[in-house]
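**Student:** Below you will find the structure I want to go over with you.
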Amino acid sequence: MSEFTLKTRLLAALEGKPVDKVPVCSVTQTGIVELMDKVGAAWPEAHTNPELMAKLAIANYELSGLEAVRLPYCLTVLGEAMGCEINMGTKNRQPSVTASPYPKNLDGAVVPADLLQRNRIPAVLEAIKIVREKVGPDVPIIGGMEGPVTLASDLISVKSFMKWSIKKTDLFEQALDISAEAAIAYANAMVEAGADVIAIADPVASPDLMSPETFKQFLQSRLQKFSAGVNSVTVLHICGKVNAILSDMADCGFEGLSVEEKIGTAAEGKKIIGDRARLVGNISSPFTLLPGPIDKIKAEAKVALEGGIDVLAPGCGIAPMTPLENVKALVAARDEYYA
C-alpha cells in the first residue's frame, strides 16, 4: 500500500479505510514560538497577514514532520466577523473574545451577507491558497475554526449561554442556529480555498460546561447540521473528559473525533465509538508535549497506537512554548512503531 500520499493516507484514515500506517499530524493549533523565530512569522502578526500565517503553518510540516498543514491559530476568526470584540494576544498567547455583540437579546443578529469579506476571513482564505501553492497537491491542509456551540457562546456571552440553555431555550436555539449557519458558510469557503479537512474545536460543548442532557437535546443536532453541510471530511474536537458525550459525538456525522488524554486510553475511546467515527489524539498537549521528556512522549504515543488510535495527534492545541524537538518526537514515535 505504498501508493499513499500524505493527503490520501490522512483522508483514508479519517474515513475508516485501510492505511499502511497511522498518520501523525495536528488537527488543533500548531503555532509554536520556536518556529515563529525560525521562519520569521510570529503571532500576533501571523493572525492577520496571510503570507506569515501560511509560512508559520508550513513550518510545522516542513521542520517537525507533521503530516498536514493546519491553520489558523485561534478560535476567534468567525466570532470576530460576526461582531465579537477580540484581544489579539501576544507572541505566545492566542487571541480571545473580550466582548459579545448580543448578551441581552438577539435583536439584529443575522449572518451578514458579506461574512466572507469581513475582518480576518479573507486573510485565512488567502493563506490556505498560499499553502496549497507552496506544498503542492499531495499534502493535506486542515482548516481549523471554532465550532457552532462555542461561536454561539461567544456571540451571546458564556453567562447568557448558560442561562438561556435553561431559562430561554428559544433564544438559546436561535443563537445555535445562527452560529451553525455562519460556521457552515465559513467552513465551505475554506474548502473552496483548498482545505481538505475542516476541524472544529468546540470547547463550550464539553461536559465541563454543558450537561450531557443539553448536548443531546440541543447541541448534537447543530453539530449534525454542520457536518452534513460542509463539503469535506470533518473532525470534531471537544476538550476535557468527554466520556459522557463521546457516544453522542460519534453520532454527529464527523469522520474524526479529536479527544484529550482526559478520556483515558485510545482503546477505551475506541470501545465507545466503535466504527461510527475515527479517533484522533490523544497525546497530552500541556502535560506531555509541552514539558516532555521525549521518552514520555514516545511512550504515550505507543499506548495510543497500540490502542488503535486512527490519527496520532496532540490531544488539544499545541502550547506555544512547546519545544520543536518534542513535536518531532511525536512523529518519530509513529515511525519507530512501524520500524
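Every residue, even glycine, has its Cβ placed from backbone N, Cα and C.
Keep in mind that what you see is a predicted model, and the values were worked out from it rather than measured.
This is the feature table in Swiss-Prot:
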- H237, C239, C316: Zn(2+) binding site (BINDING)
- H237 to A: Strongly impaired methyltransferase activity (MUTAGEN)
- C239 to A: Strongly impaired methyltransferase activity (MUTAGEN)
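Are these features on the surface or tucked inside, and what touches them?
**Tutor:** Of all Cβ atoms in the shown protein chains, 21 besides its own fall within 10 Å of the Cβ of C239 (mutagenesis position).
Under a cutoff of 8 A between CB atoms, and with a sequence separation of 6+ in the same chain, the neighbours of H237 (mutagenesis position) are V27, T28, G147, A199, I200, A201, D202, L257, S258, V259, V280, C316. In the three-state DSSP reading, H237 (mutagenesis position) counts as strand.
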**Student:** Tell me, how many other CB atoms lie within 10 A of the CB of C316 (Zn(2+) binding site), whichever protein chain they belong to?
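**Tutor:** Taking all protein chains shown, C316 (Zn(2+) binding site) has 26 Cβ neighbours within 10 Å.
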**Student:** Determine which residues of the same chain, besides H237, C239, C316, have their CB within 8 A of the center of the CB atoms at the recorded Zn(2+) site, and list them by sequence.
**Tutor:** T28, A201, P203, I238, G240, S258, V259, E260, G315, G317
